[in-house]
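Have a look at the structure below, then the notes.
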Amino acid sequence: MKIYLVGGAVRDALLGLPVKDRDWVVVGSTPQEMLDAGYQQVGRDFPVFLHPQTHEEYALARTERKSGSGYTGFTCYAAPDVTLEDDLKRRDLTINALAQDDNGEIIDPYNGLGDLQNRLLRHVSPAFGEDPLRVLRVARFAARYAHLGFRIADETLALMREMTHAGELEHLTPERVWKETESALTTRNPQVFFQVLRDCGALRVLFPEIDALFGVPAPAKWHPEIDTGIHTLMTLSMAAMLSPQVDVRFATLCHDLGKGLTPPELWPRHHGHGPAGVKLVEQLCQRLRVPNEIRDLARLVAEFHDLIHTFPMLNPKTIVKLFDSIDAWRKPQRVEQLALTSEADVRGRTGFESADYPQGRWLREAWEVAQSVPTKAVVEAGFKGVEIREELTRRRIAAVASWKEQRCPKPE
């Protein structure tokens, strides 16, 4: 029996990145030997065991053979005669097909070290094309390691295109697509994930609402980058700099979906694209089974981001109504989230990357003023039932009006 550290732990250590999870491959053993040694079996479809002390995963070396459609249609073979090289060959990328023995020596049968040095994401073998989930995984790796200068090998991108055009991605479940997307949204450069999907044709299949934005022009005066798809990825990049939250990043990604519905004869203007985009947000989220809290913020951002841009022009009643509409009294974090997504929208434009966004500050200040109006004082003044809410709203409007007169510049 020989045990090797494999995959991401070896890769990230070589890149000088923190190692989170360690996975091990066991060569020359059987399930019974593992059980006799005190390991606990957890894999049903293939033999994976937990170490009795560390609880890290130890898998018997195995090969996989395509036996059906999609990413679950595989038959596994695990036996003492399966070599380490056999096991590593089933991995997706060469940089993930690295192993380390107990002496610290790196075993590299597929030139993963060379690709690591050259910052290349390259598939190990043609078997890559048998698993459609790998298209999303490679896009996610491209986003995760973009800051280190990694790019996808030409032949790997070509294979991803072939898989997409062959309809392989249609076998992916919504849950798996969302899981990979959510993970990509946590990376430093989530926009790279969607750009890679577009490059291989997968964006049109999995995110048609986003793909439809490419080629749709916006007024050059406000959008020097002109193309709405490019602007969308720029805003996502900016959102990633402003917030680590997946819901903020996803909402920013979806903020302009309504522009994809504008008839070409009305281009480059997109009047009413915010409210129009709400239905597309709901459609996308329902299809991918996006969690409700993330969906709800994306709907609000689509509907209200343009309103926040015009903040100095809003009257106090409209501002308080906005807080009502986003349910800020029960979910105060939404004020900050809307301020961040609107800022990402403004700064996600060519030449505006370092622009100030005072509307975000004014929104936050107005919220502090509105929520500082005490409910207790209204109740103690003798108001009852619906009168309490009406009087509370009136006082909030008055407080915001007073603040706006002193602190918020008059619209030009």
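FYI, residue positions are counted from 1 along the chain as it appears here.
The backbone N, Cα and C atoms fix where each Cβ goes, glycine too.
The CTP binding site annotation in Swiss-Prot covers G8, R11, R91, R137, R140. Remark: R11 (CTP binding site) has I95, N96, L98, G112, L116 as non-local neighbours, by Cβ distance under 8 Å and separation of at least 6 in sequence. DSSP gives R11 (CTP binding site) a helix state.
What Swiss-Prot records for G8, R11, R91, R137, R140 is ATP binding site, and it gives sequence analysis as the kind of evidence. Long-range Cβ proximity for R137 (CTP binding site), meaning a same-chain Cβ under 8 A and a gap of 6 or more residues, is found for D92, E180.
DSSP assigns D23 (Mg(2+) binding site) to a strand segment in the three-state reduction. Feature annotation from Swiss-Prot assigns Mg(2+) binding site to D21, D23; the stated evidence is similarity to another entry.
Summarising the annotation, Swiss-Prot assigns domain 'HD' to 228-329 and lists sequence analysis as the type of evidence. Averaged across the domain 'HD' (228-329), pLDDT in this predicted model comes to 94.
Taking all protein chains in view, 10 other C-beta atoms sit within 10 angstroms of the C-beta of D21 (mutagenesis position). For the mutagenesis of D21 to A, Swiss-Prot gives this note: No effect on phosphodiesterase and phosphatase activities. The structure shown keeps the original residue.
Counting every protein chain shown, 28 other Cβ atoms lie within 10 Å of the Cβ of D256 (mutagenesis position). For the mutagenesis experiment D256 to A, the note given by Swiss-Prot reads: Loss of phosphodiesterase and phosphatase activities.
Annotation for H305 (mutagenesis position): spatial neighbours H255, G274, L338, T341, S342, D345, criterion Cβ-Cβ under 8 Å with sequence separation of six or more. For the mutagenesis result H305 to A, the note given in Swiss-Prot is Loss of phosphodiesterase and phosphatase activities.
In three-state terms derived from DSSP, D306 (mutagenesis position) belongs to a helical segment. Under mutagenesis, Swiss-Prot gives D306 to A with this note: Still possesses phosphodiesterase and phosphatase activities.
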Open item on the list: Can you tell me how many other Cβ atoms are located within 10 Å of the Cβ belonging to R91 (CTP binding site)?
Closed with: 22
TODO: Over the span of the domain 'HD' (228-329), count residues by DSSP class, listing helix, strand and coil in order.
DONE: 78 helix, 0 strand, 24 coil
Task: Output field, ATP shell: CB within 8 Å of site CB centroid, site G8, R11, R91, R137, R140 dropped - done: G7, D92, L93, I95, N96, F141
- [ ] From the recorded positions D21, D23, D256, D306, pick the residue whose C-alpha lies nearest to the C-alpha of R140 (CTP binding site).
- [x] D21
